[in-house]
Amino acid sequence: MESSYVVFILLSLILLPNHSLWLASANLEGDALHTLRVTLVDPNNVLQSWDPTLVNPCTWFHVTCNNENSVIRVDLGNAELSGHLVPELGVLKNLQYLELYSNNITGPIPSNLGNLTNLVSLDLYLNSFSGPIPESLGKLSKLRFLRLNNNSLTGSIPMSLTNITTLQVLDLSNNRLSGSVPDNGSFSLFTPISFANNLDLCGPVTSHPCPGSPPFSPPPPFIQPPPVSTPSGYGITGAIAGGVAAGAALLFAAPAIAFAWWRRRKPLDIFFDVPAEEDPEVHLGQLKRFSLRELQVASDGFSNKNILGRGGFGKVYKGRLADGTLVAVKRLKEERTPGGELQFQTEVEMISMAVHRNLLRLRGFCMTPTERLLVYPYMANGSVASCLRERPPSQPPLDWPTRKRIALGSARGLSYLHDHCDPKIIHRDVKAANILLDEEFEAVVGDFGLAKLMDYKDTHVTTAVRGTIGHIAPEYLSTGKSSEKTDVFGYGIMLLELITGQRAFDLARLANDDDVMLLDWVKGLLKEKKLEMLVDPDLQTNYEERELEQVIQVALLCTQGSPMERPKMSEVVRMLEGDGLAEKWDEWQKVEILREEIDLSPNPNSDWILDSTYNLHAVELSGPR
């Protein structure tokens, strides 16, 4: 007995300092965030849960922590906040994502943000920040995304930023910056888009020479090469020998110079690039233009063994570039039309400007007279659909925390497409197969922007319905009219895929006299109060029933028959974060009860899809607790 007591005392002495350290860390981070809350004006009570009496800020909405209860993410984008930032944010040593975009925050950017050495993404765009960009931000050695555009920042661009070798995306446009734009280090990768609309910036990338520097020489005019015959497998039906010879003569000097330069860089490769047709007036952002030959080699001649998937837009191939980087090459199938090259370049530019951690980032493109290809990073963990239904026995199933993270991440990506792209982008084919998973199983929305881009109108009528059966919103299928709410419907079905593990449309369910449409099948089980039967068997009982019910509630709100009644994706994000779901669900229940009482007839245009859009009794699920 005495020895047991001694062991207990020793363990207490060992563990108590660690516990004290954790409390101290949590208190510091909580105090810093509460200080931020005090200085911000919050008209929508977004920060209501930031209670200083709670030691651990990990319980607060819009705050994410790691397993050690350290804050790693603060998400307060598009929250209508005003006020200013506080230097105390510098104590969040493990913070990776600071998202404060699209608010009305004023004042300077605190130099203490340079202490956040684990920061990966700093998004302060679309605010009213003033003053200089802190030199201390150059210490953020892990930073990949730095977006300070659309503020009122002044002064010069700190040279220290060029030392951030990990920097992939930089946007300083639409400010009041002045002086020379650095062109060394990581800044050598960036194009005029990163610095646009800063009238007092100068340097080669801005096309405004700095005082005392020689004027820029305009580039020589580009001579369009004639079509060159290629192997018949790529659809060229012939070429005129004289034209080829003339084209070769005209372009002799350019390929020779390119070849000599290329040989100095890559002496072991056996192919070289020739100039491709390109409109010099179209800027393509921070994109690499690949040659067709380069992508042919990377994919082993677009071999069938390298096919990752097939879809309505074409096939996707796995490829390995000359430097060893794995990529996914999407080979688009489309009819060639007059002016199609310019349209393709314009759409590629729009896609490239949609940069968010939950969106699949376009790495480059290839355009020839016969081919259109897009190059993306390779996602080793595949898609949500493959992880749910096609995983090998050696791969563990997606657990419930991962599924929740996928739901929230994909919602954030779609919200960015709808609310922060100009023009906004409507996906039109949201489904589990188009939600990819990176190395950390973070959701990455793919295949966006491949349908026609939205203009500034609220809706767009297309000549062909894009999408997958089971995911298509009823109004889109019947009228061809799409909007953001079309994506919301598809997202709701994707949530049901996450919960059930099943396909959105599956004829195999007929064997059990079940509905082939996943939405109808789920509603049928809910009417029979068989919640446990719709849960993916791979989850077993390893999930929180309350959280499961809340995700189902969000899915049902997203799949309402009327697009006007569906929430926006930004509202979906807030509901998944725990903000506003109870009110939305209660409001929806009242509407459903009213429909039953007055026997409200459904829209006659939607009679055929009645089971998928109406008549779910309001008592199927308990409200949020």
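Don't overthink the numbers, they just go from 1 along the chain as shown.
The backbone N, Cα and C atoms fix where each Cβ goes, and this holds for glycine too.
Taken straight from Swiss-Prot:
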- PHE61, HIS62: brassinolide binding site (BINDING)
- 302-589: domain 'Protein kinase' (DOMAIN)
- LEU308, GLY309, ARG310, GLY311, GLY312, PHE313, GLY314, LYS315, VAL316, LYS330: ATP binding site (BINDING)
- ASP429: active site, proton acceptor (ACT_SITE)
- THR459 to Ala or Glu: No effect (MUTAGEN)
- THR462 to Ala or Glu: Decreased kinase activity. Loss of kinase activity; when associated with A,E-463 and A,E-468 (MUTAGEN)
- THR541 to Ala: No effect. Reduction of autophosphorylation; when associated with A-570 (MUTAGEN)
- SER562 to Ala: Loss of autophosphorylation (MUTAGEN)
- SER570 to Ala: No effect. Reduction of autophosphorylation; when associated with A-541 (MUTAGEN)
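Everything Swiss-Prot records as a feature, shown here on the structure.
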| residue | record | contacts (Cβ under 8 Å, 6+ apart) |
| --- | --- | --- |
| PHE61 | brassinolide binding site | VAL46, GLN48, SER49, TRP50, GLU577, GLY578, ASP579 |
| HIS62 | brassinolide binding site | VAL46, LEU47, VAL74, ASP75, LEU76, ALA79, GLU577, ASP579 |
| LEU308 | ATP binding site | VAL316, TYR317, LYS318, ALA328 |
| ARG310 | ATP binding site | VAL316 |
| GLY314 | ATP binding site | LYS330, ARG331, LEU332, LYS333 |
| THR541 | mutagenesis position | none |
| SER570 | mutagenesis position | ASN78, SER415, HIS418, ASP419 |
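The secondary structure of HIS62 (brassinolide binding site), as reduced to three states from DSSP, is coil rather than helix or strand. Mean pLDDT, taken over the domain 'Protein kinase' (302-589), works out to 82 on the 0 to 100 scale. Note: the Cα of SER562 (mutagenesis position) and the Cα of ASP429 (active site, proton acceptor) are spaced 18 Å from each other. SER562 (mutagenesis position) falls outside any helix or strand according to DSSP and counts as coil. Mapped onto three states, the DSSP output places THR541 (mutagenesis position) in coil.
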